[in-house]
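Undergrad: Sharing a structure below in structure tokens format, with a few things to ask.
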Amino acid sequence: MSLSHLYRDGEGHLDDDDDDERENFEITDWDLQNEFNPNRQRHWQTKEEATYGVWAERDSDEERPSFGGKRARDYSAPVNFISAGLKKGAAEEADSEDSDAEEKPVKQEDFPKDLGPKKLKTGGNFKPSQKGFSGGTKSFMDFGSWERHTKGIGQKLLQKMGYVPGRGLGKNAQGIINPIEAKQRKGKGAVGAYGSERTTQSLQDFPVADSEEEAEEEFQKELSQWRKDPSGSKKKPKYSYKTVEELKAKGRVSKKLTAPQKELSQVKVIDMTGREQKVYYSYSQISHKHSVPDEGVPLLAQLPPTAGKEARMPGFALPELEHNLQLLIERTEQEIIQSDRQLQYERDMVVSLSHELEKTAEVLAHEERVISNLSKVLALVEECERRMQPHGADPLTLDECARIFETLQDKYYEEYRLADRADLAVAIVYPLVKDYFKDWHPLEDGSYGTQIISKWKSLLENDQLLSHSSQDLSSDAFHRLMWEVWMPFVRNVVAQWQPRNCEPMVDFLDSWAHIIPVWILDNILDQLIFPKLQKEVDNWNPLTDTVPIHSWIHPWLPLMQARLEPLYSPVRSKLSSALQKWHPSDASAKLILQPWKEVLTPGSWEAFMLRNIVPKLGMCLGELVINPHQQHMDAFYWVMDWEGMISVSSLVGLLEKHFFPKWLQVLCSWLSNSPNYEEITKWYLGWKSMFSDQVLAHPSVKDKFNEALDIMNRAVSSNVGAYMQPGARENIAYLTHTERRKDFQYEAMQERREAENMAQRGIGVAASSVPMNFKDLIETKAEEHNIVFMPVIGKRHEGKQLYTFGRIVIYIDRGVVFVQGEKTWVPTSLQSLIDMAK
């Protein structure tokens, strides 16, 4: 219950002088703050107050003494005034106030006026009483005086626990020894008003800290409290600090972020989240919008609703200031980030420029070396030009010029390689080469100049060319040198050369074949040599010409090879014409034809023999007369001399047709006239010895001789009971057995040879892998039949590589071989291909 109604005046207003004695019952902020304060002033209720409450009487005359030294104000006593003449001096009054201040306990009035309960004020005529208990002062002064002459129990207990007098307390005697010194303040001013109040002991135990640092720290602390919470909360605000390294890391990350798309940067955005419509012209402008509240909206309306005491009002809100501060912070961060990027850019630029400086220095040194080398090269070239002047004192020779070019190539290779060697050679070397070969006779001394030209080939020829052809004239100095300087001498010599005198020309080209370019050699053979040979073959007559044609055609085979094939057809034609009236008794035909056997293909050679030689041999063998008593063997010898020239099958065919029928007929007639079997045996063995093993191994020849043995055995067996030459039957049986055994041994030996050949071939095939495709099979068959199988360089048909199989041109497509016909390509079998190639 409030007592405010007791202190109202007649008009119902409270008296201002009575505010100090008014006490409200509501809970104030001071009550909340001093709820747990043990030093707050408490009012102890007496028994009378507890009984009568607010109606308890106050007896000012019988008030009990209090420790405060003051009595409660007696408002019933008359008002006393202090005379001005009796007023104490300033010094005495100050002393009394000091004593009062020292003795006055902490009361509620010492706290701020707005924090404690308001008391009833007294008028200016009232003074607080300074009286205390009447008899308590002296008693307190003598309290504990018995300790002056004896030791207390505490001292004894400490000594029992190990205390040593003169040392500090604690396990390690870390306590203080001397009591804390006190220093009396000079006046009544505040702390620090009269200078430092620290004692000597305090200065020793706690050295003086830097006052400026303390002041700065205190200033920063107070500065952070410039906006104070009106609720009285002492909670310190939390600050987040960003270091420079964090800002640098943030800047490095932001550089990696992708830039917004250009399409989105031009989009019109209408913001209707506020009180009014706002228009932005890009999404990036939305991020720059600050959180300033709309005008006209009360601050209280923007705060979230809270209940009771938790509803706290902010001290004051300054969104513009916060926005400006945020802008300053962001600008500072951007400046730091930009400075870091600029610093990194400058560092990178320094590194880049240092590298460029090093590279530039290297380039400069290289250019200086190049300039020095070029000046030396220029000096050598100028020396060559000076010595090439006509009527000079020291004319330049081809060997000396080669040594100068070798110096250029060895010491100044880069400059020599990059220089235009063609122009340099044309200006210097060509005149010297012309002068060197002006008296040259190639057919007399074919190797003249090969050494010096070989040296110039290594100096002038460009090894980087992919193809060496006539198109290299503009880029290769050596090819141009040989074509423009050396080739005219060769043309003059070939124009005066006789093809029948082939050896000097062949030796000359053999000497220069490895020096001159390939295309120049091909040009010589195709355009100069072959036309001369073709013309000479057309003029050759085998019947009247005493010089065999092979003597001046075949020496060109190593150089020209397949280029000579167009000459073979007219040669065969002329030889066929010459053999029309030939008789086997003329051995010159064999001498003329024998060199051509290895040149012509097996098929063409066999065809030539069957057309021109075999019929003549058959006629000769048909004229042979077999007479056991008087045998003329000339015709037989003429035929058998051609055994190596014609094939075994052709020779066996001649024997089967023209020899064995007559020979068996003579044998039968001889056996029917009581012959001498010993003579028949000798005659049989004599004729058999006239044939070579290759002919005897032929099955047809074996059959004929076995037939003769059978005839002899039948003749011996059929004459049983008649007169028989003693031992004839045994001799014929022995002869038959011997011949059969020889045939068996020969067949066994042939089989063994074939097995060995197959074994060796199998080892070779296993070592070189079995043919896995049709092309490998054709190549294997070509090797077995001694047929040339090789690709035609630069020739294709429908993207397929062309090959030469003997004289036939073929190509392979998906396991099928195609042969070139008259108008189209015809597929054929492998065996037919082999027969056609032969």
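Each Cβ is built from the backbone N, Cα and C atoms, and glycine gets one as well.
The domain 'G-patch' annotation in Swiss-Prot covers 150-196. Here the residue is the original one, but Swiss-Prot notes a mutagenesis experiment at this spot, Gly166 to Ala: No effect on nuclear speckled pattern localization; when associated with A-168 and R-170. Here Swiss-Prot describes Gly168 to Ala as a published mutagenesis experiment; the accompanying note says: No effect on nuclear speckled pattern localization; when associated with A-166 and R-170. Record note (Swiss-Prot) on the mutagenesis of Gly170 to Arg: No effect on nuclear speckled pattern localization; when associated with A-166 and A-168.
A description of the local structural setting of each listed feature is requested, covering burial, neighbours and distances.
TA: The residues of the domain 'G-patch' (150-196), classed with DSSP into helix (H, G, I), strand (E, B) and coil, number 8 helix, 0 strand, 39 coil.
Taking Cβ-Cβ distances under 8 Å and a sequence separation of 6 or more, the neighbours of Gly166 (mutagenesis position) in its chain are Ile177.
Proximity of Gly168 (mutagenesis position) to non-local residues of its own chain (separation of 6 or more, Cβ distance below 8 Å) is seen for Gln174, Gly175, Ile176, Ile177, given in sequence order.
Counting only same-chain residues six or more apart in sequence, none has a Cβ lying under 8 angstroms from the Cβ of Gly170 (mutagenesis position).
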Undergrad: Tell me, what is the mean pLDDT of the domain 'G-patch' (150-196)?
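TA: Reported value for the domain 'G-patch' (150-196) is a mean pLDDT of 79.
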